[in-house]
Structures are given as C-alpha cells and as structure tokens.
Amino acid sequence: MSKEKQAQSKAHKAQQAISSAKSLSTQKSKMSELERATRDGAAIGKKRADIAKKIADKAKQLSSYQAKQFKADEQAVKKVAQEQKRLSDERTKHEAFIKQSLSSMRTTASATMEAEEEYDFFISHASEDKEAFVQDLVAALRDLGAKIFYDAYTLKVGDSLRRKIDQGLANSKFGIVVLSEHFFSKQWPARELDGLTAMEIGGQTRILPIWHKVSYDEVRRFSPSLADKVALNTSLKSVEEIAKELHSLI
C-alpha cells in the first residue's frame, strides 16, 4: 500500500474513532491522529503532484529536445547533401580541367615535336638571291638527300616567321650563309647571322659561308670574322659542286 493510501486509511480510522469515542480525552487523541494523517496525506499528495509536474516538465523538455534534434539532423543531412554536391561539382570541374590540360599538353607536345624537327642545313640569304642561286642550291642539296630549312619549303600560312626561323636556327647542324650585296643591305638576314654566330660560339652549329658575286674586301667590310672563314665561291664552283661539298659534311 502506498504512503498516501496509508495516510488516508489512518485519517479514516481516526474519523471513525472520534465518532465512537466516549471520552473527551479519546476524542482529542483521535483528533490529533486525524490531523497528522491529514497533513501526511496532503504532504504526500503535494509531493506526488510535484513529481508529476517534474515528470511533465522533463517530458516537455525531452519533446523539445527531440524536435530540435530532428531539426538539427535534417540540417545535418542537408549540409551533407550540399557538401556532396559541392564535391561532385568540384570533381566535375577538376576532371574537365584535367581533360583540357591533357588536350593542351598534347597540342604543345605536338608543336614541340614539330619544333624539334632537325635539319642538316639552315640557309640564310637575301630574297633577291633566291632565283639567281639559292633555289638551285636547295634543289641540288635535296636531291642529295639533305634536309634543308628553307623558308619556301618550311614555312606555312599562319606560321610565326620569327619563331619558325628561331626553331630552324636551333635545330640545324650547319648554317649556310649566302653572302652577297643584297645580303649586306638586309636587316633580317643579318639577324639570322647574329643567331648563327651566337650558336656557333656555343658549339651548337657551324657557319658555312658562300660568297655570291662579292669580293674579299666587301665581305671583310661587312664582317671581318666571316672574311677569315674558308668559304665556297659561286664564281669558282657550280651549284652542283657546291652542293656536293656541303653534303659531304653531314
């Protein structure tokens, strides 16, 4: 039996005893018991109510916590989904970047392979000497199997002239320089000669001068260092003879 029921039972018995008491002292004694039982019952009832209130408060707190936790879980799931989407988008962008980079690398590699094509001879000349000598020399060398960097054959529409010539200079074993009055008056062939000279100093190539209708004094005035080099002379040898001597060097 619970304490509350025990207190109620005592109060009931005390009430009955008061009704049946024959003496005043017995009534007073039972009245005291009734008061104690009533107080005990009230205290127990209050305590039970307090406990019930606490339980209700805890239940309310639990419900509130569960609601907050549910909302937090929803937000966490949403954040995870957003993060997964972000990672997926980043991965997609990264894959696209890698594909683009690979494509660029392939293009660069292809261009590099083309740029690194090697030649036996680079021919530096003035355009005015093409028909009179250079074209025939190139044809004779090609007939002998030599690989020539010659603008009429090597340069294509859209090519960068300066870059292609720099590539030709860098990837040729020998630099043939056709020295003529036209050559001496041109800036572009002179730049090519500067490039060949720098490479010869670096041990990367050799300059092979050909004198075309010029004298020693004219060459010396243009470049004393070239005048001292052993040269082939179009006034002394035919195109075929010059081509054979040049081809013998490779």
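Note: Cβ is positioned from N, Cα and C throughout, glycine not excepted.
According to Swiss-Prot, the feature active site maps to E192, an assignment based on sequence analysis.
According to Swiss-Prot, the domain 'TIR' annotation covers 117-250, on the basis of sequence analysis.
Among the mutagenesis entries in Swiss-Prot is R142 to E, noted as: Does not affect homodimerization. When secondary structure is read from DSSP and collapsed to three states, R142 (mutagenesis position) falls in the helix class.
Quoted from Swiss-Prot, the note on the mutagenesis of D151 to R is: Does not affect homodimerization.
Here the residue is the original one, but Swiss-Prot notes a mutagenesis experiment at this spot, G158 to A: No longer forms tubular networks in host cells. Loss of interaction with host TLR4, significantly decreases interaction with TIRAP, no change in interaction with MyD88, no longer inhibits TLR4-mediated activation of NF-kappa-B.
What Swiss-Prot says about the mutagenesis result for K213 to E is this: No longer inhibits TLR4-mediated activation of NF-kappa-B. Its Cβ taken as reference, K213 (mutagenesis position) is surrounded by 15 other Cβ atoms within 10 Å in the chains shown.
Here the residue is the original one, but Swiss-Prot notes a mutagenesis experiment at this spot, R220 to A: No longer inhibits TLR4-mediated activation of NF-kappa-B. DSSP assigns R220 (mutagenesis position) to a helical segment in the three-state reduction. Cβ contacts within 10 Å of R220 (mutagenesis position), excluding its own Cβ and spanning all protein chains shown: 13.
Following the DSSP three-state reduction, the secondary structure of N233 (mutagenesis position) is strand. Annotation of the mutagenesis experiment N233 to A in Swiss-Prot: No longer inhibits TLR4-mediated activation of NF-kappa-B.
For the mutagenesis experiment S235 to A, the note given by Swiss-Prot reads: Impaired homodimerization. Take the CB of S235 (mutagenesis position) and look out to 10 A: across all protein chains shown you find 9 other CB atoms.
Closest in space to N233 (mutagenesis position), of the mutagenesis positions given as R142, K213, R220, is K213, taking the CA atom of each residue.
R220 (mutagenesis position) and S235 (mutagenesis position) have their C-alpha atoms 18 Å apart, to the nearest angstrom. Each residue contributes its Cα atom, and for K213 (mutagenesis position) and S235 (mutagenesis position) those atoms are 7 Å apart.
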